Structure formats: structure tokens, C-alpha cells
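Colleague: This is the structure I have questions about; it appears just below.
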Amino acid sequence: MWGILLKSSNKSCSRLWKPILTQYYSMTSTATDSPLKYYDIGLNLTDPMFHGIYNGKQYHPADYVKLLERAAQRHVKNALVTGSSIAESQSAIELVSSVKDLSPLKLYHTIGVHPCCVNEFADASQGDKASASIDNPSMDEAYNESLYAKVISNPSFAQGKLKELYDLMNQQAKPHDTSFRSIGEIGLDYDRFHYSSKEMQKVFFEEQLKISCLNDKLSSYPLFLHMRSACDDFVQILERFIAGFTDERDTFQLQKLGASSSSGFYKFHPDRKLVVHSFTGSAIDLQKLLNLSPNIFIGVNGCSLRTEENLAVVKQIPTERLLLETDAPWCEIKRTHASFQYLAKYQEVRDFEYPAFKSVKKNKLADKLNAEELYMVKGRNEPCNMEQVAIVVSEVKDVDLATLIDTTWKTTCKIFGE
């Protein structure tokens, strides 16, 4: 009954909406005895914006502790902090450790090099562009394309960086510290060659996948994957690792690192889970991924819900293979998105249970950090918006909201652990 009333836009029904929504948020899920819980699988907590820095300029002090408080007030229980480079992965490790006793959320992290950051495997002595980061692209496609030949002809620097990455993963893969939960964010991004070239992306996607197979400890970790406009190459690379293959060339001497692959044979563990996060592909792309393996799961956020075509694709994702995320501070749902129509239906009802957090411009936040109220920054996405993603997906798929939240929570915990 409440689902029907929530979709109504008739304000005369408001007196009925309040007790229904209040009951929904205070009750346990209809599908389980567990309370309402969200698990944000994509939180870029090391991003400069959460430390008050926008385009290289400091506007306010770091506010990520307040951000976590807001998330907890909106039923976010767990979050996966993403690493996009070796340095950022190290920062994620340190940040998760430093806020462990302060955070109302359980925070975990990934380790990996994003396709837009693979230039870091090129010799930094070749110039600042070689060490360009996710926040500072080279903006030079010709330069990016030149790096591949240099790296292959003189692989020693890349060998050292891959060993550094492998060592970092091994150091964190320890039974007494379970904050390291996934290898990633790794993959292919053919929309942003101004960050890195296709060939550099492909070779270091494969090398990182090889690293993930080098020993029994790492082979058990799920993969956190990125794919933009690259489905065919992405699937082809993953197919090789699912089937198993021998790398006789060993250009980067990975066989010296792990005893399990001293023969140069690489194959995913049959139970390994693969999460393609922030999915924005076509219906054809989706089917290729789902058909590749029953262990592939699809993560959706605001970027996955921009257009009517996006919504039609999300509708086709099996609920049991669906995960939710914000990819904060990016990928918010905007008024111009096709998905916003579904949020508008809920806004008045939602405000009965709890009003939306107020937001201010980034240059005004410093004055609000000591206030009792928790202020957001306009235009900056946060984990507290997980509910928005869930609402849109439940509407598009015509799945009961409580059931969707419960199912995605359980699926996420099976992959990354609770």
C-alpha cells in the first residue's frame, strides 16, 4: 500500500504518507530481519574535494568525518574507499586506518591503478606528464601514445612500479587487518585518452590482473573494475583470465614475484567475483558482461541513470547481480537527468521522515563546520545520497524498495564481506 501512496503526487494524501513512510524507515525489511542498510561500493574518500581542495585551491578544511556522519544518518553502514593509483591506494589505507575509531561506518579500501593513471608505470624522468594523476591528466594524447613503445622497449621502471604495487597488496592482505577488500580500481577507459592511451591501458590492465593471480592470498580477492566505451577489449581480456593462459614473454618479470605463477600460467580462481562499477554501457554491453561469467556483478550510480537509454539498461540488470554506489564526490543525480523524475515523486514524502541536508557553496562551508546541523557542499556527491540511487533503481525495475535494498546489501556483503 505504501508503495502506491508514495508514487502519488496528490498533496491531499500527505496526512497518510507520513505514518507510512515513518513505519517504513523504522521497520525491518519485509525480506529479512535486518534493518535498512546501504553499502556504498564506490567512495573516493581521498579525493581532494573531501579535503576542501577544488581545482588545486583550498576552500575549506577537510570535512570527511562530517560526511561520514551524514552517511550514517541515512542508513549507510559500510563503504569501500577506492584507490586509483599506487599513491592514492596508500592514502586510502592510511585514511581508513586513521578514521577507524571516529567513523560511524565500517570503511574498507581497494588497491589498484585506474586506467586513467597508468602513465605512472612510465619513467617519471620523461617529464611531469608521465606521472599525471586522476586529478591532473597530461591532456596530450600524442604524448600518451608515445609512452607504450618506450615502456615496452625499456620495461625496468614499470617492473619496479608493478613490484611496488604487488608488495603493497601483499602487505595489506593479512588476516588480522581486514580493511583491504578488493583489487581495483582497474580496467579500461576509452573515453579519456587525454589521460592515457589505449595500449598503455590494455597492457597495465592485464599486468594488474596477472598480479591478482600471483599467489593464493591475492587470488581470493574480488576485482573492482572500470569500463568506459571499451566493452569488446574489456571482455576479451577477462575471457583470457577466466579460461587461463600462459604468458611466455613475461615482459615485466612478474614470474619472479609470485611462486604460484612461476610457470607463467594465469587463471582466475573459479569463485573470484568481478564487479564492473559505475556501469554506463549499452544493453549489448550488459549482456556481454553477464554472459561472460555468473560471477560478474554490475554497480550503478547517478552516472548509470542519466538518460532514458541508461534507465532501460539498468532495468535489465538482474537484481541478484546488482550493486549500488555513489562514486562520490562524482556521479550525483542531477535535475537534468532522466532519473530525477523519480526523486521528485518522493521528495515531499521523504521530508516527513527527515529533511534533506542543507547545502552551501564550497567557499561557505568553513563557517558551517562547527554548526550542529550537517551541511553538504553544493554539486559534490556524498554517500548519504545512496537512497536516491536505490529509489530510482527500484522505480525503474519495479522492485519493492525495501526488497531491493536488502538484496543489494546481502549481495555486496557476499562479495566484499560485511
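Quick reminder: no glycine exception, Cβ is built from N, Cα and C everywhere.
For all the noted positions, this structure keeps the original residue and models no substitution.
Per Swiss-Prot, the features are:
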type    : residues               : note
MUTAGEN : GLU185 to Ala          : Reduces enzymatic activities by 50%
BINDING : GLU185, ASP327         : divalent metal cation 1 binding site
BINDING : GLU185, HIS226, HIS277 : divalent metal cation 2 binding site
MUTAGEN : GLU325 to Ala          : Reduces enzymatic activities by 50%
MUTAGEN : ASP327 to Ala          : Reduces enzymatic activities by almost 95%
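Would you situate these features in the structure and describe their surroundings?
Modeller: Cβ contacts within 10 Å of GLU185 (mutagenesis position), excluding its own Cβ and spanning all protein chains shown: 31.
In three-state terms derived from DSSP, GLU185 (mutagenesis position) belongs to an extended strand segment.
When secondary structure is read from DSSP and collapsed to three states, HIS226 (divalent metal cation 2 binding site) falls in the strand class.
Using a 10 Å Cβ-Cβ cutoff, GLU325 (mutagenesis position) registers 30 neighbours.
Less than 8 angstroms from the CB of ASP327 (mutagenesis position) sit GLY42, LEU43, ASN44, HIS277, SER278, ASN301, GLY302, CYS303, ASN381, each of them six or more residues away in the same chain.
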Colleague: In whole Å, note down how far the CA of HIS226 (divalent metal cation 2 binding site) lies from the CA of GLU325 (mutagenesis position).
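Modeller: Given the Cα positions, GLU325 (mutagenesis position) is 13 Å from HIS226 (divalent metal cation 2 binding site).
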Colleague: State the count of C-beta atoms found within 10 angstroms of the C-beta of HIS277 (divalent metal cation 2 binding site), not counting that atom itself.
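Modeller: Its Cβ shell of radius 10 Å holds 26 other Cβ atoms.
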